[in-house]
Amino acid sequence: MTVVREYDPTRDLVGVEDVERRCEVGPSGKLSLFTDLLGDPICRIRHSPSYLMLVAEMGTEKKEIVGMIRGCIKTVTCGQKLDLNHKSQNDVVKPLYTKLAYVLGLRVSPFHRRQGIGFKLVKMMEEWFRQNGAEYSYIATENDNQASVNLFTGKCGYSEFRTPSILVNPVYAHRVNVSRRVTVIKLEPVDAETLYRIRFSTTEFFPRDIDSVLNNKLSLGTFVAVPRGSCYGSGSGSWPGSAKFLEYPPESWAVLSVWNCKDSFLLEVRGASRLRRVVAKTTRVVDKTLPFLKLPSIPSVFEPFGLHFMYGIGGEGPRAVKMVKSLCAHAHNLAKAGGCGVVAAEVAGEDPLRRGIPHWKVLSCDEDLWCIKRLGDDYSDGVVGDWTKSPPGVSIFVDPREF
């Protein structure tokens, strides 16, 4: 008999870590991605406003953890509407919010699969979502993870919703040059919040508690790129505040924030041949020995490594893509200083700014799969209607707390 209950760190930690070690993320028989949660199984949800971890337990006398699932709830943007009360010649668009739940970290021990344990964990988590007022639930998985896709879109009633791209770039042994034609400005959290709320609050999945994200200890800063020589790029003291900046923006600009995943979890690629390991090590040795050559090197992903996540990427103007590229170079150098192996970002597949995000195709995922489910039929469609049936926008806001 399988019992599903809330995770208890005082007695479940060893069992949960054992299941994590037995499970792999990625197609079986190929390179697999393992996650070291650094002794904290709820590290990927603990920064969310509301979260829960459940475990599946089997046995009577000798009980064994055979599966687990994590979930969290927050309020996000799901659409937009015109502000009819705004007295101005220009239309003002306001965000429409919904309470959204996120399912992640579903694991079932390889020795106990095909017994309905995963389905039971999902249903119990969804019940907690409903009890806490969530209107929608979504999950992220790989397109080729057929077992996961079948479980959620088949048995659990989810539908395919969005296919963003995960873009991953290695951190080299040398620093990357930031364009001399660009000035990078670090914003205070309150200024970053103002900028994001004014310009990006109508972006799909934008978290209503963006202030909590930006003030979190894992958020390493928000950076704005402007043309050098513009009134905002002339040196210290030239930043007038985000509201004034957006009222009189330069011809082109971009913004990006950085989240330190390294202090929450480490990753490791397993299953690589000896030849791959030797080639990767050789490129790193050459890069470190001759950094002036600026040769790209394969990161040490075959041993535990950390990452920085770039989020809140946006910008405007004809040179916005180049501005994003400069911000990514700055983020790379932050990651190098922080001892990370890679930097990553997740953006909508059609986002024009993705062209400014350097990445290695072999490390990236062109189509991550997000599936969504409406949790209750008793919710009125309201202004936004049924979000699960809405067309994708040009961009999305990926919450770093859930990456």
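Every residue gets a Cβ built from N, Cα and C, even glycine.
Original residues only: the substitutions mentioned are not part of this model.
Features as listed in Swiss-Prot:
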DOMAIN    2-177  domain 'N-acetyltransferase'
MUTAGEN   L327 to W  In hls1-6; strong allele
MUTAGEN   E346 to K  In hls1-1 and hls4-1; strong allele
Alpha-carbon distance [L327 (mutagenesis position); E346 (mutagenesis position)] in Å: 15
Cβ neighbour count within 10 Å of L327 (mutagenesis position): 26
Segment confidence, the domain 'N-acetyltransferase' (2-177), expressed as mean pLDDT: 89
Three-state secondary structure, L327 (mutagenesis position) (per DSSP): helix
